[in-house]
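Okay, so here's the structure we're looking at.
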Amino acid sequence: MAKKSMIIKQKRTPKFKVRAYTRCERCGRPHSVYRKFKLCRICFRELAYKGQLPGIKKASW
């Protein structure tokens, strides 16, 4: 779980556009965030296994 101060800091508009970065909307993790879902890899995996992400299924071949 991310620190609340960092989540609040990230929500402010940065002085320069290149300083903007993505965070997981569920836990606030700044790394490994899928832009399409706005989730980090860990939250994405949990929700996919529970079947809460429509159109996502485990690959098998």
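Glycine residues also receive a Cβ, built from the backbone N, Cα and C atoms like all the rest.
In Swiss-Prot, a natural variant is listed as Ile8 to Ala, annotated with the note In strain: 10. Its Cβ taken as reference, Ile8 (variant position) is surrounded by 9 other Cβ atoms within 10 Å in the chains shown. Secondary structure at Ile8 (variant position), taken from DSSP and collapsed to helix, strand or coil, is helix.
There are 23 other CB atoms within 10 A of the CB of Cys40 (Zn(2+) binding site), with all protein chains counted. Summarising the annotation, Swiss-Prot assigns Zn(2+) binding site to Cys24, Cys27, Cys40, Cys43 and lists sequence analysis as the type of evidence.
Residue density at Cys43 (Zn(2+) binding site): 19 other Cβ atoms are found within 10 A of its Cβ, drawing on all protein chains shown. When the neighbouring Cβ atoms lying within 10 Å are counted for each of the binding-site residues (Cys24, Cys27), the highest count belongs to Cys24.
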